[in-house]
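Q: Among the mutagenesis entries in Swiss-Prot is Gly592 to Glu, noted as: Loss of endogenous 24-nt siRNAs. Per Swiss-Prot, the feature domain 'Helicase ATP-binding' maps to 699-898; the stated evidence is sequence analysis. Sequence annotations record features per position, and here Swiss-Prot assigns ATP binding site to His712, Thr713, Pro714, Gly715, Ala716, Gly717, Lys718, Thr719 based on sequence analysis. Listed in Swiss-Prot is the mutagenesis experiment Pro738 to Leu, annotated as follows: Decreased de novo methylation. Annotation source Swiss-Prot lists domain 'Helicase C-terminal' at 1061-1222, citing sequence analysis.
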Amino acid sequence: MKRKHYFEFNHPFNPCPFEVFCWGTWKAVEYLRIENGTMTMRLLENGQVLDDIKPFQRLRIRSRKATLIDCTSFLRPGIDVCVLYQRDEETPEPVWVDARVLSIERKPHESECLCTFHVSVYIDQGCIGLEKHRMNKVPVLVGLNEIAILQKFCKEQSLDRYYRWRYSEDCSSLVKTRLNLGKFLPDLTWLLVTSVLKNIVFQIRTVHEKMVYQIVTDEDCEGSSSSLSAMNITVEDGVVMSKVVLFNPAEDTCQDSDVKEEIEEEVMELRRSKRRSGRPERYGDSEIQPDSKDGWVRMMPYRYNIWNVSSDDDDEEEDCEDDKDTDDDLYLPLSHLLRKKGSKKGFSKDKQREIVLVDKTERKKRKKTEGFSRSCELSVIPFTPVFEPIPLEQFGLNANSLCGGVSGNLMDEIDKYRSKAAKYGKKKKKKIEMEEMESDLGWNGPIGNVVHKRNGPHSRIRSVSRETGVSEEPQIYKKRTLSAGAYNKLIDSYMSRIDSTIAAKDKATNVVEQWQGLKNPASFSIEAEERLSEEEEDDGETSENEILWREMELCLASSYILDDHEVRVDNEAFHKATCDCEHDYELNEEIGMCCRLCGHVGTEIKHVSAPFARHKKWTTETKQINEDDINTTIVNQDGVESHTFTIPVASSDMPSAEESDNVWSLIPQLKRKLHLHQKKAFEFLWKNLAGSVVPAMMDPSSDKIGGCVVSHTPGAGKTFLIIAFLASYLKIFPGKRPLVLAPKTTLYTWYKEFIKWEIPVPVHLLHGRRTYCMSKEKTIQFEGIPKPSQDVMHVLDCLDKIQKWHAQPSVLVMGYTSFLTLMREDSKFAHRKYMAKVLRESPGLLVLDEGHNPRSTKSRLRKALMKVDTDLRILLSGTLFQNNFCEYFNTLCLARPKFVHEVLVELDKKFQTNQAEQKAPHLLENRARKFFLDIIAKKIDTKVGDERLQGLNMLRNMTSGFIDNYEGSGSGSGDVLPGLQIYTLLMNSTDVQHKSLTKLQNIMSTYHGYPLELELLITLAAIHPWLVKTTTCCAKFFNPQELLEIEKLKHDAKKGSKVMFVLNLVFRVVKREKILIFCHNIAPIRLFLELFENVFRWKRGRELLTLTGDLELFERGRVIDKFEEPGGQSRVLLASITACAEGISLTAASRVIMLDSEWNPSKTKQAIARAFRPGQQKVVYVYQLLSRGTLEEDKYRRTTWKEWVSSMIFSEEFVEDPSQWQAEKIEDDVLREIVEEDKVKSFHMIMKNEKASTGG
């Protein structure tokens, strides 16, 4: 017998024996009612009846309240319990939820338990069938009276009493509380089937704290009978029998017997095995076939169990094969129960069937042999029909009726229950064909079959489950997981597929041939077919499958090349139009732009815009582009390519004769949606990455091409620009594999943009492991083998998308964090090293969104990016210059690796003689950085005007060719945004704040530089003095008495000047506007959540939303969508400026508050651009809050200087002194009203940033 653990105690059942998870809590269930094959439950609360239930996910035995003994004997860290939890965001009433005990603070027990339990609440409530549950990171403190102990059925069943179960057992694991793990499921199966056959109603309830299967009659409903009927199942001489017991619930006449039944050891061994490898006692009609050869997929060290059923009946086998929906969760009683009475060779009472039981220990020692053999002696037990001797005559359940005919409705009801039992009781086993198993997985061993023995020596093989195909179909009984060796072979197979794809697709692209094929798709297809036929002639041994695969690849390529937006003309007409005629186009309102000489259609009518829409007004910050400045030619008279803009003035939407010979003809639909600065940047990208916008003049091997930078203001449409460029670039260079790297917050935006613009290019998004486990996207499907774990699934998903990325022209998108994880060189896993190798060598084009982030010289991410083997790069940034010229140099080198060479050629006079020397790349980069800082940076930083101008000119001459800069009005569209007003509020501190800030400032004056701990404390104290208590370093600078006084100020909003301003502003505008609050730290966000809840009675998740770095990708997307929802209930969004200041759109907000200042001005600029961007319908007001006389003033002056340097680098005109950017005036009516009503003089100075602000 299995030894009991000390924590497994037996307990009587609760008067309400079950509990179900509904409406966010576990509710007590009085009884389960089974009628006509359906199961319903009656709740204790309000007597409500539930009929649409998931019994194996949300139903279990009711948990019992914890006692004083449980604290000492059972409760410990690591076990699962049910706790009473206060969930503020959903309901004010506490609810019962599942949790895990993390730690226990033990205290001496007196009259009651005073111990404190730290528990972590599960996120996935009501899903007890999950193997792994997600837990909330924030622990919850509960007491013993708020804990309930989980319960499960005990292993001992009553066989001769009116009750079936007497006790329940304590359970320490949430997964083990499932009702389908023990012997309760076979009983439930019998009750459901019997209720359909004979219209009997059962109730599973508690009587005298014992579980009873009560049979409900009319007398019970009327209350005229004092006795009740209950059903129980017993075993007599190896025969399973069901019987009815009459009992009086008013008298407890049934006493427990001290004598326990003795059960044969072999049967117990079989019954104790897990349900996935064994069957219940009364369904054990089987025998074990010896193991045989195993392939690499077998689950070491386990073997497949193969059940053999001996039968004397041919028609019985046919009956079983006709039913198509049998599942392993329902066993032999159903087959006995549903036998057809009128069959020619019906079931005979005199004939007996056999259960062949094999000793478990001997089964492991069996050798692999062909055929059927036994290595141990078998014990044979007589087994008669299960339901023949059931003594239920008063209910009409005799043997003849049970073996009677079965109607179609009955089979439908049984099939309905069988599907539910298979779904929730056990993972449904998938069926595969033998050919798929052998070809895909290399399976060599036989598949588990069921051998039905006849009286003769021959045997017949068929499957236990009734298949939809051939009746001889075999079935494999699989384990839950694969072995480590199987995982490795499965991953190796994916990596070999990538290698074969790279070898097949890694060929150089002929630009001229590709362009001619795009211009004349028909001839291109003919040439491709000719090349295909030549290859087939050369290789006489090419299989038919390879030919079909090649034809499919050609069709896929043709479908991609033959875009619906392109004009399709035959070869003869094309040559006639291009060679024999000098076209003179005129507009035909039915056809389009037609040549009046030859009739050639230059532009279809669907691509011609209306006359009133051809000329759109374009607004920029500094000047208008004159028509005379735009050149309509591509090549000058000398045959040298012109570097001027090539968009025609007459109509930007209509391709001219010259445009049909350049890349604009590749994206006619997208071109109409691009704005002027995007069109200039589009040609800029082609010239830097391909050498020209004319395919005939492109030279991919030229030394002049290289990486480039697109530095457009935030919100100017950089993402759409790159998407349009990639759509055209992959048509000319299908073998270039673009890799897009972006911050985690912008991955969702990239994916939506591809869908929004209907780009005909496949996009493969590589998730991080944690994001993949939480996402609903499961692209990998496995047939015939157990489903791998989440980690292996994530690896296979990455490898599968990388293989598709190589197989056809497509885009691979992933986050910087995932890229850095895969690029680790010290990984011990072979697949990690392989993926790192592929990501280094395969990309033909590297796109770095927000590429200014990896700018540090020591950054591991930057070092990994520099190792990517391609010079073709696009770096996107709205704020290119960050902190200093060293980081600026690193950013330019990241975008254009050739920049190192260009700097040395320009600045190092000795480099010309030493360039033949082969030096390491990092040494050359260090040398170039030194010259860049010593010559250019020093000249720009000097106060001498002429020397500064010289340095700026040198920098522009070196970088203007590969940097495209656009400083518009904050909008990337042709629509003019309503306006932007930026105010800097220099605020006075309250008395308590002033005392703390003065002390911290005095301590900082004794240090050289800015210690991080002091900087953090000053930043927090400037918002509210209580926030210093949230840090771990506060005890270093404040004594316990001071901290005690500070603790009392938590909920006093008047003690913080910034807090008072935020509450006043929100109070005045909340009814008509939404507010976006940015903060560098998390502690102020939590404080403001509590203040908003107390002052405005708002709730988190409804009016209050938070966007921080700990949220996963999809959760961030849901928060953004909820805040952007028109007419939604959200009012305030508190966001972390570090995690959420880039790449997202929050145009629902028209008021932006910056609680603290940043060292990097680009962060503030990016944060403002979340609200002030295309789609904004209101004037945006920005409030930068600074505390007077503190470190925040120094940070603000430093960031202003950085903005000025950045303006000088990219502006060709004179940039005025930063002191002239500010003006002491207020044009905001709300702000003016707050200042007028300010009685405590919170504001020292209010300045408006005239340079950054726009009209509004």
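Including glycine, each Cβ sits where the backbone N, Cα and C put it.
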Q: Could you round the CA separation between His712 (ATP binding site) and Pro738 (mutagenesis position) to a whole angstrom and send it over?
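A: That comes out at 21 Å between the alpha carbons.
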Q: Where among the recorded positions Gly592, Gly715, Gly717, Pro738 do you find the Cβ with the fewest other Cβ atoms within 10 Å?
A: Gly592
Q: What does DSSP say about Pro738 (mutagenesis position): helix, strand or coil?
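A: Its secondary structure by DSSP: strand.
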Q: If you run the three-state DSSP split on Lys718 (ATP binding site), which class comes out?
A: helix
Q: Would you mind reading off the Cα separation of Gly717 (ATP binding site) from Pro738 (mutagenesis position), to the nearest angstrom?
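A: That separation, Cα to Cα, works out to 19 Å.
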Q: If you measure Ala716 (ATP binding site) to Pro738 (mutagenesis position) at Cα, how many Å is it?
A: 22
Q: Would you count the other C-beta atoms found within 10 angstroms of the C-beta of Lys718 (ATP binding site) for me?
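A: I count 24 other Cβ atoms within 10 Å of it.
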Q: Using DSSP and three states only, what is His712 (ATP binding site)?
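A: His712 (ATP binding site) sits in a strand per DSSP.
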Q: Go through His712, Thr713, Pro714, Ala716, Thr719, our binding-site residues, and report the one whose Cβ sees the most other Cβ atoms within 10 Å.
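A: Neighbour-count leader: Ala716.
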Q: Which secondary structure state does DSSP assign to Gly592 (mutagenesis position), in the simple three-class scheme?
A: strand
Q: If I take the alpha carbons of Gly715 (ATP binding site) and Gly592 (mutagenesis position), what is the distance between them in whole Å?
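A: With distance taken Cα to Cα, Gly592 (mutagenesis position) is 35 Å from Gly715 (ATP binding site).
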Q: Pop the Cα-Cα gap between Gly592 (mutagenesis position) and Thr713 (ATP binding site) into the table, whole Å please.
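A: Distance between the two Cα atoms comes out at 37 Å.
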